[in-house]
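Chemist: What Swiss-Prot records for this protein is below:
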- D29, L30, G31, T122, Y123, F124, E125, L153, D154, A155: 7,8-dihydropteroate binding site (BINDING)
- G59, K60, G61, T62, N257, R289, D302: ATP binding site (BINDING)
- S83, E146: Mg(2+) 1 binding site (BINDING)
- H173: Mg(2+) 2 binding site (BINDING)
- T122 to H or W: Causes large decrease in affinity for both THF and DHP (MUTAGEN)
- A155 to H: Causes large decrease in affinity for both THF and DHP (MUTAGEN)
Amino acid sequence: MIIKRTPQAASPLASWLSYLENLHSKTIDLGLERVSLVAARLGVLKPAPFVFTVAGTNGKGTTCRTLESILMAAGYKVGVYSSPHLVRYTERVRVQGQELPESAHTASFAEIESARGDISLTYFEYGTLSALWLFKQAQLDVVILEVGLGGRLDATNIVDADVAVVTSIALDHTDWLGPDRESIGREKAGIFRSEKPAIVGEPEMPSTIADVAQEKGALLQRRGVEWNYSVTDHDWAFSDAHGTLENLPLPLVPQPNAATALAALRASGLEVSENAIRDGIASAILPGRFQIVSESPRVIFDVAHNPHAAEYLTGRMKALPKNGRVLAVIGMLHDKDIAGTLAWLKSVVDDWYCAPLEGPRGATAEQLLEHLGNGKSFDSVAQAWDAAMADAKAEDTVLVCGSFHTVAHVMEVIDARRSGGK
């Protein structure tokens, strides 16, 4: 019976993903033993000659994207593994900046299914092994791995990184990673390796990160100590032990993440020209990260879902020229710090359009309204989006935020209507 249910290499990607979601008894099962065994069988523990691994509460995706952009501009063949995806599963694996066809993913899943035998794998472990297998097939120069959760026990940590990066430390996933910044810092520093650079972009670094670096013999490089940056209205400068780079173009991604990516790149020893650095920084962009998708009304997508990200988003919103009102379409997961996240956004949002998110982790619209005092509730993200767009005047701003899921739902609605001709 099990063989009948198991998809084949030619099965649709949707069939595989449904199979993977129900394969393991737990959605999250931190630990490296099972996934390491299967990786060894597949021969994917060294997916490329050079590997960056990027952990952090916020900023992982844009740090990875900046590294990818610069390295591609320098002529390297690059693969990136990131999560979660916004609209399509195939977003999780990029080779030379492009998604791979669904058939490549299903072929890799079939390889893993064959190799795993009776070893049980979570959805994320399966996806990580799949990415590593796809990278190995692509014969890349550099692979960039974005940690899923934490670091020490995350499936990506089966690979020994040549450069490890921790972008930021804030309270999120406390059920899994510990109740405070010190505990979370220790987990994230678990990706450090002996005699290898360990780049930290968090300006208020928990002491546990230094402890782990010392225990492992990693080469710690901290923002504000071994490297730093400064910003003006029209450009920025970066400095480290190698010297100073001046008049850099302002990035489209958050400034601290672009600087952290540059610190990691300069510590890597990989040969990259100053022109490639400039071109890569100027062109790095990632969907759903303060993404302005239209004007009149201005529409902004941002996946901010914890207080640290909401603080950054609030700053970006305040920097925009304000003519009309700000209407926020928001849905969140109930295991996030809803009160702390909304406390930041309240200062820049005039009207709230609250929606529930599906699934056991989704917060209800009413749970969001408890923290807001005023606002409208809707039965779905699509309804909240439609209402906000109907109410918005040309001079207003519609902000879609609160979760990857919220932004993804709105993107899907827009895509469906576009393709349906509505």
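Every residue, even glycine, has its Cβ placed from backbone N, Cα and C.
Substituted residues are absent from this model; it holds the original ones throughout.
Remember, it's a predicted structure, so these values are computed and weren't measured experimentally.
What's the neighbourhood like for these features in this structure?
Modeler: Look at A155 (mutagenesis position): DSSP puts it in a helix. In sequence order, L32, V35, T122, F124, E125, T128, L129, G148 constitute the residues six or more apart from A155 (mutagenesis position) in its chain with CB-CB distances below 8 Å.
N257 (ATP binding site) falls within a helical segment according to DSSP. Sequence-distant contacts of N257 (ATP binding site), defined as residues of its own chain at least six apart whose C-beta falls under 8 angstroms from its C-beta, comprise G59, T62, T63, T66, T167, G201, P251.
Under the DSSP three-state reduction, S83 (Mg(2+) 1 binding site) is assigned to coil, being neither helix nor strand. For S83 (Mg(2+) 1 binding site), applying a Cβ distance below 8 Å and a minimum sequence separation of six or more within one chain yields R92, F124, G127, E146, G148.
According to DSSP, T122 (mutagenesis position) is assigned to coil rather than to any helix or strand.
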Chemist: If you take the centroid of the Cβ atoms of G59, K60, G61, T62, N257, R289, D302, the listed ATP site, which other residues of that chain have their Cβ within 8 Å of it?
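Modeler: Other same-chain residues near the ATP site: N58, T63, R65, T167, V253, P254, L286.
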Chemist: Express the distance between the Cα positions of G61 (ATP binding site) and D154 (7,8-dihydropteroate binding site) as a whole number of Å.
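Modeler: Spelling it out, the Cα of G61 (ATP binding site) and the Cα of D154 (7,8-dihydropteroate binding site) are 16 Å apart.
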Chemist: Validating a neighbour-count step here. Other CB atoms within 10 A of the CB of D302 (ATP binding site): how many?
Modeler: 23
Chemist: Any idea which of the binding-site residues G59, G61 has the thinnest Cβ neighbourhood at 10 Å?
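Modeler: Across G59, G61, these binding-site residues, the one with fewest Cβ atoms within 10 Å is G61.
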Chemist: Measure from the Cβ of K60 (ATP binding site) and count the other Cβ atoms within 10 Å, all protein chains considered.
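Modeler: That number is 23.
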Chemist: Could you measure between Y123 (7,8-dihydropteroate binding site) and K60 (ATP binding site) for me? Cα positions, answer in whole angstrom.
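Modeler: Spelling it out, the Cα of Y123 (7,8-dihydropteroate binding site) and the Cα of K60 (ATP binding site) are 20 Å apart.
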Chemist: Could you state the whole-number distance in Å separating the C-alpha atoms of K60 (ATP binding site) and G31 (7,8-dihydropteroate binding site)?
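Modeler: Given the Cα positions, K60 (ATP binding site) is 21 Å from G31 (7,8-dihydropteroate binding site).
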